[in-house]
Amino acid sequence: MKSELIFLPAPAIGHLVGMVEMAKLFISRHENLSVTVFISKFYMDTGVDNYNKSLLTNPTPRLTIVNLPETDPQNYMLKPRHAILPSVIETQKTHVRDIISGMTQSESTRVVGLLADLLFINIMDIANEFNVPIYVYSPAGAGYLGLAFHLQTLYDKKQDVTEFRNSDTELLVPGFANPVPAEVLPSMYVDKEGGYDYLFSLFRRCRESKAIIINTFEELEPYAINSLRMDSMIPPIYPVGPILNLNGDGQNSDEAAVILGWLDDQPPSSVVFLCFGSYGTFQENQVKEIAMGLERSGHRFLWALRPSIPKGETKLQLKYSNLEEILPVGFLDRTSCVGKVIGWAPQVAVLGHEAVAGFMSHCGWNSTLESVWFGVPVATWPMYGEQHLNAFEMVKELGLAVEIEVDYKNEYFNTKNDFIVRAEEIETKIKKLMMDEKNSEIRKKVKEMKEKSRVAMSENGSSYNSLAKLFEEIM
């Protein structure tokens, strides 16, 4: 009888890619295993559509893609932003239940487990109904998990965690060797209007799962991983990363060719790459400061600059129609020989290019792992979600990044945004980021971690062995 795992990623590209790549890894490591991935589309994230098409165009044996019915964006337009994604997930539960019901009744298939994204953990009720073991996948790192479990524990003990908001408090958090400043806590955990009680309910349920699979590796987060393992109230931990989509998603191939062609013409280790994720957008005054800082630094650059979502619109915009309207007068002409401003970027291909020597990033966890895999030092510019915590971990805990600023908040996720990072700060940190290995301890450490990341995924490496133990648990 065929063994089948069901994967349930959250409907956002950063969550989806990691789980699909992990499904491919599972299949490659176990010849008697098949995986079915349920994909639900988030109306704001066009990347899900593009990635989904690439999966259907290039099918993987024993990997089945099931597209859940698309939801009407109008159902969510009046909801507060923090409530949109949970609502999208909730509407899919009936469809998920019907499909799982059919799969568990099959005489040719044995469903050995359901692997759900952290945000999909409430699907546990359905798994329990059909006696299917449930496992949790965390697309974020072990440090973030440790903090979230810690805040959930404080909340359950009736401590008002919202008091940490805008405070100078430093927290002693299991999983962090250094005190964690309240200013880097993910805002959704300390905001009474941000759905924090819902988030804590997810981590409470997460404790009931069979195991937690994390996209990280022992050598990157040893302190945080060990802390999670020592907590008897947390299920077994399996670090199996870094899990990355190193082939890209096939979208915008013509644009990618132009960008990579430009990089081919640049000297080795000469370019700083600026890219801030799907929701990483700036107001015009901040764009101008970044431009001035880049120009003053004297370094070659590739800058992925995307516009904010216009009011009344629901989909992400890939590029500006006229860059001259938002950049300083004459900037494009003055920097035409050393820089290129783009919209969408083939991030993995760019980071893997020999011309790229530095990465100014929003510090999403996938981007952080990609920078480590390719050995490219990061200048941290966190904007929303857990990114401030990731930046703190990379800079203070691990010594793998240059800090630009941790107070900036993206206007999409915050109603007030009057903080500006000045050109002088940007210029200084770019120069520090781009120092060569002789003068940069950070660059040396990142190079060492690059090698460790590859060893972790190789035979008998830490993540390789962790996955083998997970198979013993599942099968």
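For all residues, glycine too, the Cβ spot is worked out from N, Cα and C.
A mutagenesis experiment is reported in Swiss-Prot for this position, Tyr144 to His, and the note states: Gained ability to transfer a glucose residue to the C20-OH of protopanaxatriol (PPT). The local packing around Tyr144 (mutagenesis position), expressed as other Cβ atoms within 10 Å of its Cβ over all shown chains, amounts to 25.
In the three-state DSSP scheme, Trp365 (UDP-alpha-D-glucose binding site) is classed as helix. Annotated UDP-alpha-D-glucose binding site per Swiss-Prot: Ser278, 344-345, 362-370, 384-387, in sequence order, evidence recorded as similarity to another entry.
Cβ neighbours within 10 Å of Ser367 (UDP-alpha-D-glucose binding site), excluding its own Cβ and spanning all shown chains: 23. Counting only the Cα atoms, the space from Tyr144 (mutagenesis position) to Cys363 (UDP-alpha-D-glucose binding site) is about 13 angstrom. Less than 8 angstroms from the CB of Glu386 (UDP-alpha-D-glucose binding site) sit Ala140, Tyr144, Pro186, Trp365, each of them six or more residues away in the same chain. For the binding-site residues given as Trp365, Tyr384, the lowest number of other CB atoms within 10 Å of the residue's CB is seen at Tyr384.
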